[in-house]
Amino acid sequence: MSQNQVPKWIQLNNEIMIQKDGKFQFDKDKEAVHSYFVDYINQNTVFFHNLKEKLDYLVENQYYEEEFLSLYSFEDIKEVFKTAYAKKFRFPSFMSAFKFYNDYALKTNDKKKILERYEDRISIVALFFANGDTEKAKEYVNLMINQEYQPSTPTFLNAGRKRRGELVSCFLLEVNDSLNDISRAIDISMQLSKLGGGVSLNLSKLRAKGEAIKDVENATKGVVGVMKLLDNAFRYADQMGQRQGSGAAYLNIFHRDINDFLDTKKISADEDVRVKTLSIGVVIPDKFVELAREDKAAYVFYPHTIYKEYGQHMDEMDMNEMYDKFVDNPRVKKEKINPRKLLEKLAMLRSESGYPYIMFQDNVNKVHANNHISKVKFSNLCSEVLQASQVSSYTDYDEEDEIGLDISCNLGSLNILNVMEHKSIEKTVKLATDSLTHVSETTDIRNAPAVRRANKAMKSIGLGAMNLHGYLAQNGIAYESPEARDFANTFFMMVNFYSIQRSAEIAKEKGETFDQYEGSTYATGEYFDKYVSTDFSPKYEKIANLFEGMHIPTTEDWKKLKAFVAEHGMYHSYRLCIAPTGSISYVQSSTASVMPIMERIEERTYGNSKTYYPMPGLASNNWFFYKEAYDMDMFKVVDMIATIQQHIDQGISFTLFLKDTMTTRDLNRIDLYAHHRGIKTIYYARTKDTGQDSCLSCVV
């Protein structure tokens, strides 16, 4: 492509990298945004004389749903839009504007013209959340236009649209051990995938390869055959060609098929075995870590023989208690393995392909508030959703199915930097909780019965956070420092406090709690023990100054909250989890999730041109605080995630960043340290090719 064919905004964006006086020209990105609007967005946005004409057109032509708009008078709707436009919001970087208009803004059916600006999308989402309450809609507008809170991609993309996918993006399905159950799980996975959801499945109950069916030995194909079916199903069923279907399979490490399961992700694997798009995760109980640490032989088990012997599925049982009994029981079929060799294989595979994800099962369940419903047995596609589940049993045509509890989770994220600048933790957490609750209550997924049942019974939501590294760097705090952990400790304690408080307030307002609340550690009061006995306020003066003007809940406040919950209960069974925040963090001009950045200046290729995205807030005076994840001490990153994790009732999508010079032994050491520090899950392991490094720090 010749220079004059490259759009002006791309040329300006590229000029960031042309040094002037030995420094990058970060201001060129603002010029690129200006050009993008003047030369492209404004030229390609459909013109309407006024808001009335615009809304009438969008409703009549089936772009917007009429139902939620009809809850308001036109004057009220106008007020909400006025609130959004009064902010005079400007995208600070080309990438943030490009991501919004490319991925989220409503366009004409032929995709050629733009029908929504950022303010329009926010107003529509706010009107949808507020359900007829104009004042609340304005509060939501302010929350989103100030970029204090960001709904997840499916919610932000779909809310208010007539032709849309679901507002919930994340589903977890239990799979029972019969052909009826397996085929029903594949069917439900395809239905959810069609709605744009990512689906993860627990395969730990399935018979291992070579187990008996109706006492006929060597009859079963094992979990890999089911994985192949799922792999094809997700590739077939996507959201009308817009979002690709995506799925994950989890397996307990004590399942006999664990080696075959891992081999599906080997780069050299045979086509008959390899799964191309299905992600995989391994569930590791403490017992396995103990056997590896002591360098003892371990056994993996044929799960159906356990079910026949004990009447319970292996993944529902406590391995610390049952492992030796399984080993000693001659009726439980088993195979001997070397646990260290298996951990080495896990490390090798992760440095090769990034998979599998890892869930340390006992770290999850030691602090799980709802073990009375079920322990947590698997996670989701991004390894941050951790909830109780109960397997369904699908019978033949004229018999009644037993519907269990599957999992759905609707997500959203606080933008730490803006919440801290506006000193609005309490307000933001409570409004965000309300918006997520509305999404949960309006979601009704009819073709996934156990998801539908659980959504009504469990009322789970997942509030997360983004821009941790950006906030720390712009305040001159190194991500790996004790001060950074001190900030995170206080901030996430406060998020937890206000999230519990709002959940209890909603329970009081509605006179309703989540199903089986009575057996939870919220009801017994045990959940609050550490908070009424430990002060989580900042230890460093610099960090205390950041919270100036905000009330930090004290142990006394926690005692009062404990009493309030004892009186009114909790509306949500699960409240907090930290998702990876991919494209949505670009729109927010935010560093992703609570992870360190991967690059100070990202290079992206779109079509025939390159674009550059300097990390939000990056400047020559804070360059070294934007340290790249691959240059960090991963043990310190583990410490940061462990600090945050103690305040998050579910999980954190935690990526490991590895250099290609690391050995499998190095990775095993990080894993074992993560396990020791109480980390619940590890998402991808990303490996960087260090042979291509070039130093940019001299040109700031």
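The first residue you see is number 1, and the count goes up from there.
In case you wondered, yes, glycine gets a Cβ from its N, Cα and C as well.
Original residues only.
Taken from Swiss-Prot, the feature active site, proton acceptor applies to ASN380 (among others), supported by similarity to another entry. Around the Cβ of ASN380 (active site, proton acceptor), a 10 Å sphere holds 32 further Cβ atoms from the protein chains shown.
Cβ neighbours of CYS382 (active site, cysteine radical intermediate) (same chain, under 8 Å, six or more residues apart in sequence): CYS170, GLY198, ALA579, PRO580, SER653, TYR683. The annotation active site, cysteine radical intermediate is assigned in Swiss-Prot to CYS382.
According to Swiss-Prot, the active site, proton acceptor annotation covers GLU384 (among others). Listed in sequence order, GLY462, GLY464, CYS577, ILE578, ALA579, PRO580, GLN650, GLY651, ILE652, SER653, THR681, TYR683 are the same-chain residues at least 6 apart in sequence whose CB falls under 8 Å from the CB of GLU384 (active site, proton acceptor). DSSP assigns GLU384 (active site, proton acceptor) to coil in the three-state reduction, outside any helix or strand.
Among the features that Swiss-Prot reports, substrate binding site is placed at THR153, SER169, CYS170, GLY198, ASN380, LEU381, CYS382, SER383, GLU384, PRO580, THR581, GLY582, SER583, ILE584, with the record citing similarity to another entry.
In this view, HIS255 (mutagenesis position) is surrounded by 26 other Cβ atoms within 10 Å of its Cβ, with every protein chain counted. According to Swiss-Prot, the mutagenesis experiment HIS255 to Tyr carries this note: In ts-A 73; temperature-sensitive lethal mutation.
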Max CA-CA distance, Å, over listed substrate-binding residues THR153, SER169, CYS170, GLY198, ASN380, LEU381, CYS382, SER383, GLU384, PRO580, THR581, GLY582, SER583, ILE584: 19
Distance, ASN380 (active site, proton acceptor) to THR153 (substrate binding site) (CA atoms, angstrom): 16
All-chain count of other Cβ atoms within 10 Å of THR581 (substrate binding site): 29
For THR153 (substrate binding site), the three-state class that DSSP assigns: helix
Listed binding-site residues (THR153, SER583), ranked by Cβ neighbours within 10 Å, top entry: THR153
